[in-house]
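Asker: According to Swiss-Prot, the protein has these features:
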type    : residues      : note
VARIANT : ASP30 to Gly  : In strain: 2574, ATCC 24657 / D273-10B, ATCC 200060 / W303, Sigma 1278B, YJM 1129, YJM 270, YJM 627 and YJM 789
MUTAGEN : ASP32 to Ala  : Decreases gene expression from the ho locus
VARIANT : LYS453 to Arg : In strain: ATCC 24657 / D273-10B, ATCC 200060 / W303, Sigma 1278B, YJM 1129, YJM 270, YJM 627 and YJM 789
Amino acid sequence: MAIKSLESFLFERGLVGSYAIEALNNCTLDIDVNHYVSRLLTNKREQYLDAIGGFPTSLKMYLESDLKIFKDFNITPIFVFNGGLTYNQLEASGHFTAASASASISSTTTSSSGTNATTRSNTESVLLQRSRGWTQWNNLISSNQNSYIDQPIQPQEPFRHNTTIDSKAYQNDLIAYFIEHGYMYQVAPYSSWFQLAYLLNSAYIDAIYGPTDCLMLDCVDRFILGMEFPNKEFRFIDRSRVMKDLGCTHEEFIDIAMAVGNDLQPTTLPPLQIYPVPQLFDIALEMVLNTGTNFYAYQLSTTLQNDSKENIQNYQRGISALRYMPVLKDTGKVELFVQEIVVSEEDSEKNNKDGKKSNLSSPSSASSSASPATTVTKNASEKLTYEKSSTKEVRKPRDIPNDVHDFIGQMLPHEYYFYRSIGLVTGKLFDAIVTGVYPEEPPLGGGSSTSYKKLVSKSVEIFKNKEINLLTQPINRYYQIKQIKQVKWYAANEPTTLTNRMSPSMFETINHLIVKTETSDEKEFSISEFITTINGSSNMAKDFISEKVIFPNSVPIESKLNSPFNLLSTNFLRLLVLLEFFTFDFKEKLLEPTRWGEVFLKLNELNIDSKYHESVIIFLVFLKCDVLKLDEEVQPPAPSALSQATLRSYPEESLYVLLITRVLTLFQVDQKPSNYHGPIDKKTLIFRDHLSFIKENLNELFEAVLISSLTSGEFNRLSLDNFGWARKIVRYLPFKLDSPNTIMAMMWEFFLQKYLHNGNAKNDALSLVATEFNTYKSTPNLDEQFVESHRFLLEISKVMQELNAAKLIDENVFKLFTKAVEFTTTALSS
């Protein structure tokens, strides 16, 4: 988030300059992705995204349009993502309680009177609006039961309003897009706009495109706030001009920013909480100029009020984070980006002498929580003294305090930050290790179903304990004994402690599994190629169990994993062992597939299209978790998007529709970029939440297995540069992209409903879908998409047949699904 209400204030005062985009010809432009995406996806765009899930397709359209103009003017964009969150940001996002407070507010509040809009966090606003959307839709369904037969009811209440879309949710999709199209990107250790400032100061880039927070950095003179591509112009802010017009010092400006709320301190502090958000900065500035208000001093003077201690700490942490923010430097290390301060030459020499006497800064002299008010006064008085005495001034970095971990976070190894910077890991597990909390936040469908909560509980043994052990084992022993808890939004006061220490460690149980092929240098990793490699072995134990581990430094380079294919294949096999798709025993020299693994290894033999292999694995793992049968109603029951007329008149066919829509949540419709506004279905979305949860956990477990291999030294890490890591490894990682939306599932749902009520007339049913989903613009090849999705159902039917033969699913479910697919075949071919 940017400094609250500052941008509109600057526009009103005419402090935002404009210039022809030609001025950026041949320059390297660093772009803050979070700020950039917030400008592309404004409040009126993608308002129903939370009701269908998936990647916002309109974002790709805007992105492609902008990149074309960048290319026309030979501008080299570098996209920088946010990394970890500081303590203030974690608290504001509800990290430590898994957004349980926000979820409870949204579940009990349906009007804007629930909390003050000024004090409400973005998370609260998102969940509140989502709850309003579903409440209004449920009411529409109930009130239209008598008239609703076969034409779906369109939602009226948007699911997103006055909230920003967090780009981190789509980070992996954006990174995949940038890699595919050859654009540079980076994930910052923490704040992206600080990383931009570092790169600008180091002369690696020519300009930055970032939020108004950049005004708090005195090392950034100018920055681009926005692009007006239709007019071939860009909007920029000149810091010196802004400060001159505001009539306040830089320190006073920071004081105002910390009070109204900004990226480093998101909470609006007293006494500003009573004012409307659009007027916050204007009112705060007026208070400073007219009455000499110092907002930090105000917090200190109201210690008897509720939350006063918390407000003081929030302010102090915000100031401290501004002064000491970690960035990824050109050395490859993550170090603090410490801004310089102006001192007299005499004081500088005195401090240097004192520094030699004591190697450690005392908490009292270098504490990050030192009074900002005192600092402001001191700086001002020192400045006057220097001017009067004409003492020579010098710039020197601030002393680094010894409590940075209290307001930023604990330090992880530099190698971990490197893997995060290239998008190899999403970073959620890293955040859990740093904070001691892995939050399970409410999914799009609310997560109220018993089966979803059961899935969350089961994930501890299936995924989380293994992931935490794999990631903490290679690093400082402190993290191996540090308590890390899974905190669930529906039971925040009953956290589950994850297991850090195991004997033997998780890595020791799998590090003898090695996949090496002779032609691996030419291969690109895919699940299909992996299956071919495994099935090509006549003796899995002999071919894939190594007598000796390959991670010690004494092992020659040529004996290690030297190709991306071998690296990813080795760790994918280890993943399948941890998921119990394979049985592995090093002492017994045993490696063989379980019944689940046998079905998986038949995917090529069954001629399952390789692009569906990942979806099939997600489906298999979901069935293996056994939390919800494919034909089972969720509890408590969710309202169906089918009409009561359909449910009463066609009970058997309605069950077919249920199975079909659930499976099709794994299928992504090929649609053109558009802002979706069409039918929604909470029952289908809830099932999608289950599969999305499985996919996210599969991704994190594979990340943990891969990181454990890399940090141990099994792979020749120097064989790739940054671009090589992106193109040859990150690009081919499985389970990275966001789960499909529910559009194709709903298209089939309402197609079949119309088909049943309209005398089995296929064309009328397709016309209904085209009209209701506005496919003339978004999906012009509607017939092809129905054929392709039907082919996907036939592929899943083959897998179900194998599962039934292996007695891994209930035979009644298999028969029911077979009939459901036959029903779709009849409807589509009529």
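Glycine is treated like the rest: Cβ placed from N, Cα and C.
Original residues fill every noted site, and no substitution is shown.
Remember, predicted model here, so these are calculated numbers, not experimental data.
So that I understand the layout, could you describe where these features sit and how close they are to other parts?
Answerer: According to DSSP, ASP30 (variant position) is assigned to a strand segment. Spatially close to ASP30 (variant position) yet at least six residues away along the chain are PRO77, ILE78, VAL80, LEU196, LEU199, LEU200, ILE205, ALA207, ILE208, TYR209, GLY210, judged by Cβ distances under 8 angstroms.
Counting only same-chain residues six or more apart in sequence, the Cβ atoms lying under 8 angstroms from the Cβ of ASP32 (mutagenesis position) belong to VAL80, SER192, TRP193, LEU196, ILE208, TYR209, GLY210, PRO211.
Sequence-distant neighbours of LYS453 (variant position): residues of the same chain at least 6 apart with a C-beta under 8 Å from its C-beta are GLY447, LYS488, TYR490. In the three-state DSSP scheme, LYS453 (variant position) falls into the helix class.
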